[in-house]
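Asker: Annotations per Swiss-Prot:
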{"type": "DOMAIN", "residues": "15-202", "note": "domain 'FHA'"}
{"type": "MUTAGEN", "residues": "ARG106 to Ala", "note": "Abolishes binding to IRAK1"}
{"type": "MUTAGEN", "residues": "THR187 to Ala", "note": "Abolishes binding to IRAK1; when associated with A-188"}
{"type": "MUTAGEN", "residues": "ASN188 to Ala", "note": "Abolishes binding to IRAK1; when associated with A-187"}
{"type": "MUTAGEN", "residues": "CYS397 to Ala", "note": "Loss of IRAK1-polyubiquitination"}
{"type": "MUTAGEN", "residues": "CYS400 to Ala", "note": "Loss of IRAK1-polyubiquitination"}
Amino acid sequence: MFSPGQEEHCAPNKEPVKYGELVVLGYNGALPNGDRGRRKSRFALYKRPKANGVKPSTVHVISTPQASKAISCKGQHSISYTLSRNQTVVVEYTHDKDTDMFQVGRSTESPIDFVVTDTISGSQNTDEAQITQSTISRFACRIVCDRNEPYTARIFAAGFDSSKNIFLGEKAAKWKNPDGHMDGLTTNGVLVMHPRGGFTEESQPGVWREISVCGDVYTLRETRSAQQRGKLVESETNVLQDGSLIDLCGATLLWRTADGLFHTPTQKHIEALRQEINAARPQCPVGLNTLAFPSINRKEVVEEKQPWAYLSCGHVHGYHNWGHRSDTEANERECPMCRTVGPYVPLWLGCEAGFYVDAGPPTHAFTPCGHVCSEKSAKYWSQIPLPHGTHAFHAACPFCATQLVGEQNCIKLIFQGPID
């Protein structure tokens, strides 16, 4: 379920060097149909046996398509900026022995290290629930890591295709900077948000920015694919921090550094917390039957002993089929303990350890999905505005991508028995 070596946090300097991990928001530890090859919910970036990074070198200004094609066919990496039918700027890239490059995108072609497809909220991302038209770029972005300490990771919009080229056509937003070098934006953009205070219990949301093809930082465009770029933010960089969020317009990724993962609870810790709750034998206050969180191996079917909760008040019960207040709102129930009316849902333990900002007990549930995690983690994600569509932002559950609702977006759970 997790990347090799995740549990071996005790030796962060052990070879091979891990730069960090990318975790896709909306999945609770694995893809619904299982992690396969380069398509998975979590991807570890390790130092490569041999550097594969590239850096800009020669710039060509070309007036004919044939000349442009001749340069792009030389076998070197290049970025082409088409200014008009009669003018293209081609920037050649040469080998960089000091960096490793990792590429992310929707394409399954070999240059892509981590294949990402559109996330469907509620984790209904199955073969039956296909996106009709993806908004994620086939070659969405690239992450370049320094091979020497402190192993800095930087993000750039767009990735090189199978011909080692990046093409920015006539309609793409592109420009020449005052220092003379060309730059541009991809169609739907690559957005990044660095949390203030790192990825800890005290973290606060940062500001969403757009990253250019050359790695500069800009304010957001008016809409996702607008022609006019935002304003250059000279005080910020494209260096990824622990907890940085990367949005590819269809999927959002969380970047965790190797050091950050070293201080993150492991799957074993979350399993121990689950067993601790179950060992306390919480009871349904009405039926007095014992409740138990199901095993971490994710199941679609709700189990008989699974705890349910009224999300308006937080009271935890076993399942019962009464308390409906109306036929139109099938999920609205009246809590028998306090008479509060609201959603009544099964509770699922949040199993993806990378989303936790602390190692606290699972005491809070997101509304309306019922995923449970620590108080600090629930409150952190409840205040993070995640991009949705082409210009909207809203908070969402990191474990299933469901849009959050309610006053606080999460609720403290009230268990009957010795837990509280």
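Including glycine, each Cβ sits where the backbone N, Cα and C put it.
Although substitutions are noted, the structure shown does not include any of them.
Situate these features within the shown structure.
Answerer: Taking a C-beta cut-off of under 8 Å and a sequence gap of six or more, ARG106 (mutagenesis position) has these contacts in its own chain: VAL115, VAL116, THR117, SER134, ILE136, SER137, ARG138, ALA140.
Around THR187 (mutagenesis position), the same-chain residues six or more apart in sequence whose CB sits under 8 Å from its CB are SER137, ALA172, SER225, listed in sequence order.
A coil conformation is recorded for ASN188 (mutagenesis position) in the three-state DSSP classification, outside any helix or strand.
Using a 10 Å Cβ-Cβ cutoff, CYS397 (mutagenesis position) registers 31 neighbours.
DSSP assigns CYS400 (mutagenesis position) to coil in the three-state reduction, outside any helix or strand.
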Asker: In whole Å, note down how far the CA of ASN188 (mutagenesis position) lies from the CA of CYS400 (mutagenesis position).
Answerer: 23
Asker: Looking only at C-alpha atoms, tell me how far ASN188 (mutagenesis position) is from CYS397 (mutagenesis position), rounded to the nearest Å.
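Answerer: On Cα coordinates alone, these residues lie 23 Å apart.
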